[in-house]
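Novice: Before I ask anything, let me first share the structure, which is written out below as structure tokens.
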Amino acid sequence: MHSVMSMLYYTLIIAFLIGTQAAPKSEDNGPLEYPAEHSLPSTQQSNGQHIAKAAPQTTHGRFAWMPDGTEDLNIAMDQNFFKKKRFRSSRVLFSTQPPPVSRKGQSTGFLSSAVSLNRTARTKRTAHPVLHRGEFSVCDSVSMWVGDKTTATDIKGKEVTVLGEVNINNNVFKQYFFETKCRDPRPVSSGCRGIDAKHWNSYCTTTHTFVKALTMEGKQAAWRFIRIDTACVCVLSRKSGRP
């Protein structure tokens, strides 16, 4: 009887140790779209402004924000937070004023470092070279900074609310997204420009990619991958009855 109890005792100890080792040990087990727990610091009220206060992080890496009774939720963040490469995207910009846009909607780059938090260069990223004789784009696209995005689809296909503004060093920074989309699905009557309409059906369509952006879900704010428009491409299909 004594030996049976001893074996049962050791069995329970081994089962406990196995269960302990199987438990998550760090924040790395959280979903990819959420930052580490030290990414969003606790906020404080300053200069009489009402700023939301961060609650402890949940097990899924989300950050709960408790409004202080004001209607407008003002999220405060540390400027050094944006220096983390994993949260940086060349298509996402936090700025106190609209980014400059050159003629035909082409971006001329980020604002100066005193105004813009993103240091990734985007100088004329979407500017096309001067077209010589006989050189034309298959599809016409338009690029612009979008600063009024309120909702978006995340990487899981769920609709989320995009965080419009954040408070950094008592300055309100707006979240902008650099998007590219088709100007016209059919730049010519037959579809895409330069395509043999005798053998092919064609049309221009906008394609998407996912970028990390600050979003809100209820009273929780976190980084998530959201879908934005990034290019205009030509879609081809062979006409039926032709080899």
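In case you wondered, yes, glycine gets a Cβ from its N, Cα and C as well.
Substitutions noted, but not modelled.
Note that the coordinates shown come from a computational prediction; the quantities given were computed from them, not determined experimentally.
Okay, these came from Swiss-Prot:
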type: MUTAGEN; residues: Trp145 to Phe; note: Diminishes receptor binding; when associated with F-200 and F-223
type: MUTAGEN; residues: Tyr176 to Phe; note: No effect
type: MUTAGEN; residues: Trp200 to Phe; note: Diminishes receptor binding; when associated with F-145 and F-223
type: MUTAGEN; residues: Trp223 to Phe; note: Diminishes receptor binding; when associated with F-145 and F-200
type: MUTAGEN; residues: Arg224 to Lys; note: No effect
type: MUTAGEN; residues: Arg224 to Gly; note: Impairs receptor binding; when associated with G-227
type: MUTAGEN; residues: Arg227 to Gly; note: Impairs receptor binding; when associated with G-224
Novice: What's the CA to CA span in angstrom from Trp200 (mutagenesis position) over to Arg227 (mutagenesis position)?
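Specialist: About 30 Å separates the two Cα atoms.
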Novice: Given the mutagenesis positions Tyr176, Trp223, Arg224, Arg227, which lie within 10 A of Trp145 (mutagenesis position) by CA-CA distance?
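Specialist: The mutagenesis positions close to Trp145 (mutagenesis position) (Cα within 10 Å), listed in sequence order, are Tyr176.
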Novice: So which one is it: of the mutagenesis positions Arg224, Arg227, which has the fewest other Cβ atoms within 10 Å?
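Specialist: Lowest Cβ count within 10 Å among the mutagenesis positions (Arg224, Arg227) is Arg227.
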Novice: What is the separation, in Å, between the Cα atoms of Arg227 (mutagenesis position) and Tyr176 (mutagenesis position)?
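Specialist: Rounded to a whole number, the Cα-Cα distance is 14 Å.
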Novice: Just to be sure I understand the packing, how many Cβ atoms besides its own are within 10 Å of the Cβ of Trp145 (mutagenesis position)?
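Specialist: Trp145 (mutagenesis position) is surrounded by 18 other Cβ atoms within 10 Å.
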Novice: Note down the number of other Cβ atoms within 10 Å of the Cβ of Trp223 (mutagenesis position), including every protein chain shown.
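Specialist: There are 21 such Cβ atoms around Trp223 (mutagenesis position).
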Novice: Quick one: Cα separation, Tyr176 (mutagenesis position) versus Trp223 (mutagenesis position), in Å?
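Specialist: Here the two Cα atoms lie 15 Å apart.
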Novice: Select one residue from Tyr176, Trp200: among these mutagenesis positions, choose the one with the most other Cβ atoms within 10 Å of its Cβ.
Specialist: Tyr176
